[in-house]
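Chemist: Starting off with a structure, shown below.
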Amino acid sequence: MKDKIIDNAITLFSEKGYDGTTLDDISKSVNIKKASLYYHYDNKEEIYRKSVENCFNYFIDFLLRNHDDNYSIDGLYQFLFKFIFDVDERYIKLYVQLSSAPEALNSEIKHHLQEINTTLHDELIKYYDPTHIALDKEDFINLILLFLETWYFRASFSQKFGIIEDSKNRFKDQVYSLLNVFLKK
């Protein structure tokens with residue numbers, strides 16, 4: 001039941017944010033009484049905390065499961081495409097919602113962000129090849145991270161308004177433009 005509560009809470013928090021999600025919403029989503037939630041969790045903050053933790057664990061697991069050993073420009077393109085469009089949309093939306101998380105969770109969220117950024121940095125650096133890329137390592141990483149953050153923000157809206165297929169087509173054009181910026185001619 002604890003896992004089901006968190007799974008449903010992730011959906012609710014991703015759609016309504018922390019403030020918009022109530023314990024009533026969560027209890028109804030798992031067909032239990034609100035009082036029964038307290039058997040499993042102390043309060044809404046604890047449920048949110050666990051939801052955020054699961055979100056970051058999902059991203060790290062996704063990164064580690066979905067890379068391949070093709071550390072080329074084509075491999076980078078495939079990696080970016082997977083990391084944007086194959087991630088469960090609930091986690092993208094929850095990630096975007098973190099900017100309005102309770103202040104009491106700021107240090108935990110910062111820790112999770114640092115952990116995911118380290119994992120992502122370590123994965124992206126494998127694609128860096130100075131014989132093909134005109135930027136230094138840090139500029140390369142920063143440009144890719146900026147691109148991903150922008151796409152996650154955009155994808156959260158695309159999912160909401162049902163235009164994800166159009167976004168995939170634009171992504172192809174934009175990632176080629178991005179790659180052309182830092183590829184040596």
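Using N, Cα and C of the backbone, Cβ positions are placed for all residues, glycine too.
Among the features that Swiss-Prot reports, domain 'HTH tetR-type' is placed at 1-59. Leu23 to Val appears in Swiss-Prot as a published mutagenesis result, with the remark: 6-fold increase in DNA-binding affinity. In Swiss-Prot, a mutagenesis experiment is listed as Leu23 to Thr, annotated with the note One-third decrease in DNA-binding affinity. For Lys33 to Glu, Swiss-Prot lists a mutagenesis experiment annotated as follows: No DNA-binding and loss of repressor activity. Quoted from Swiss-Prot, the note on mutagenesis experiment Lys33 to Ser is: 5-fold decrease in DNA-binding affinity. One mutagenesis experiment named in Swiss-Prot is Ala35 to Pro, and its note says 5-fold increase in DNA-binding affinity. Under its mutagenesis annotations, Swiss-Prot gives Ala35 to Gly the following note: 2-fold increase in DNA-binding affinity.
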Chemist: Going by DSSP assignments with H, G and I as helix and E and B as strand, what are the residue counts for the domain 'HTH tetR-type' (1-59)?
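Modeler: For that range the per-state counts are 49 helix, 0 strand, 10 coil.
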Chemist: Within 10 Å of the Cβ of Leu23 (mutagenesis position), how many other Cβ atoms can be counted across all chains shown?
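Modeler: There are 16 such Cβ atoms around Leu23 (mutagenesis position).
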